[in-house]
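Student: Got a structure for you, questions after.
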Amino acid sequence: MSRKFDLKTITDLSVLVGTGISLYYLVSRLLNDVESGPLSGKSRESKAKQSLQWEKLVKRSPALAEVTLDAYERTILSSIVTPDEINITFQDIGGLDPLISDLHESVIYPLMMPEVYSNSPLLQAPSGVLLYGPPGCGKTMLAKALAKESGANFISIRMSSIMDKWYGESNKIVDAMFSLANKLQPCIIFIDEIDSFLRERSSTDHEVTATLKAEFMTLWDGLLNNGRVMIIGATNRINDIDDAFLRRLPKRFLVSLPGSDQRYKILSVLLKDTKLDEDEFDLQLIADNTKGFSGSDLKELCREAALDAAKEYIKQKRQLIDSGTIDVNDTSSLKIRPLKTKDFTKKLRMDATSTLSSQPLD
C-alpha cells in the first residue's frame, strides 16, 4: 500500500516539475517578445548587417556621423541601397530616351539642384512620381537608374518590412522610414506594385490597414518641399490606386510596350557584350517582328538564344572529350560560336527567312 502511495507521489511530483519548467520557458519567451516588440527575433547577423550599412552611409556622407538613429530607423537600414551599390544607369535602358529626358526634369534636377525649385511655389518639386504600364517594361530599372544618376539613397518598401504583429508598430515603422529618408536626403522612397499597398480604400478595410494608409498620407504631406526626398511608385494597375494617393503622385509617366525602334535599341543594349555573326545576324529583322514583346520578354529571348549556342558548345566538347581528341580542361580548342538570327527565330518557332509576325507561334 505504501509502495503504491510512493509511486503516485513521485508521478505527481514529476508532472508538477515538468509543468513548472514548461511554464517558465513559455513566460520567459513571451516577456522577451513584449520587451523587444517589432525588433524581436532580430539576429546578431541582422544587426551586424545594419551596422555595416550605416558605416557605408557615413563613409559616403561624413556628416551622418553626428546623426543618431532609433531602433525603428535601424530596422529600415537593410532596405537602403546607396548609389554606389546600384549598377543600373540610363545607358542600360534602351528605347526610353524621351521618357528619360522628362524624368531628368521631374526627378533628377529637383534632387540635385533644390535651390532652383525653392525660389517659387510654382517651381516646387512634385511630391511623388508614378511609373505605370504593362509589366516587364523597365519601371523598376528606371527608378534605380534615377537614384544612381541623381546620387540619391534608395529605399525600397516591402510590405513584409512594414507589417508587424504588434498593434501600432507598423505605423511606427512607417514613421521611421520617412524620418530616416529625411536624415539621408537626397533620398528616393520606391514603392513597387504600389497598387497592392495603396489601393482604393473602402469601409471593409481592416482597422490596421486603414490607420496605416492614413499615417502614410500624413507623413507624405509632411515632406519638405525642397525636393530632396521623393516618392516614386510603379504599377501596372493604375486604376486600383486610391484617388487620394494619386493626387499625391502628380507626375505620371506611361512606360508602354516598346515599338520597333525601341525594341531595336533594347536589343542593342542587351547584346552589346555578346558575339554576333557578321553575316548571319539581322538585328532589325528581330526588332521588326517581335511586336508585343516587353523589355523583359526581349531579355528572355536573348537569354534563350545564347543558351542554344552554349548547348551546342557543350555537346561538341563532350564529343571531343569522349573521342579523346581534347582534355576536359582544354578551353582553347573550341569556342562558343557567335549568335545568329536563327537562334532567335527558333525560339519563336519560325523559319529564319520568314517574318516572325506572319507565322503562328503554336
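Glycine is treated like the rest: Cβ placed from N, Cα and C.
Got these off Swiss-Prot a minute ago, pasting:
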{"type": "BINDING", "residues": "Gly133, Pro134, Pro135, Gly136, Cys137, Gly138, Lys139, Thr140", "note": "ATP binding site"}
{"type": "MUTAGEN", "residues": "Asp12 to Thr", "note": "Impaired ability to extract tail-anchored proteins from membranes. Does not affect formation of a homohexamer"}
{"type": "MUTAGEN", "residues": "Leu69 to Ala", "note": "Impaired ability to extract tail-anchored proteins from membranes. Does not affect formation of a homohexamer"}
{"type": "MUTAGEN", "residues": "Tyr72 to Ala", "note": "Impaired ability to extract tail-anchored proteins from membranes. Impaired formation of a homohexamer"}
{"type": "MUTAGEN", "residues": "Glu73 to Ala", "note": "Impaired ability to extract tail-anchored proteins from membranes. Does not affect formation of a homohexamer"}
{"type": "MUTAGEN", "residues": "Gly94 to Ala", "note": "Does not impair ability to extract tail-anchored proteins from membranes. Does not affect formation of a homohexamer"}
{"type": "MUTAGEN", "residues": "Lys139 to Ala", "note": "Impaired ability to extract tail-anchored proteins from membranes"}
{"type": "MUTAGEN", "residues": "Glu193 to Gln", "note": "Loss of ATPase activity. Does not affect formation of a homohexamer"}
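I'd like to know what surrounds each of these features in this structure.
Tutor: Secondary structure from DSSP puts Gly136 (ATP binding site) in coil.
Taking the Cβ of Asp12 (mutagenesis position) as reference, no residue of its chain lies under 8 Å away while being at least six apart in sequence.
Sequence-distant neighbours of Leu69 (mutagenesis position): residues of the same chain at least 6 apart with a C-beta under 8 Å from its C-beta are Trp54, Leu77, Leu180, Lys183.
Long-range neighbours of Glu73 (mutagenesis position) (same chain, six or more residues apart, CB within less than 8 Å of its CB): Ala176, Ser179, Leu180, Lys183.
Spatially close to Gly94 (mutagenesis position) yet at least six residues away along the chain are Gln262, Lys265, Ile266, Leu267, Ser268, Val269, Leu270, Gly295, judged by Cβ distances under 8 angstroms.
Lys139 (mutagenesis position) is surrounded by 24 other CB atoms, counting those within 10 A of its CB over all protein chains shown.
Taking a C-beta cut-off of under 8 Å and a sequence gap of six or more, Glu193 (mutagenesis position) has these contacts in its own chain: Ala234, Thr235.
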Student: How many other Cβ atoms are found within 10 Å of the Cβ atom of Gly138 (ATP binding site), counting all protein chains shown?
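Tutor: Within a 10 Å radius of the Cβ of Gly138 (ATP binding site) lie 25 other Cβ atoms.
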Student: What's the CA-CA gap between Thr140 (ATP binding site) and Tyr72 (mutagenesis position) in angstrom, rounded?
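Tutor: That separation, Cα to Cα, works out to 26 Å.
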Student: Once the DSSP letters are reduced so that anything not helix or strand counts as coil, what is Asp12 (mutagenesis position)?
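Tutor: Assignment for Asp12 (mutagenesis position) reads helix.
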Student: Hey, how far is Pro134 (ATP binding site) from Tyr72 (mutagenesis position), Cα to Cα, in Å?
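Tutor: Distance between the two Cα atoms comes out at 35 Å.
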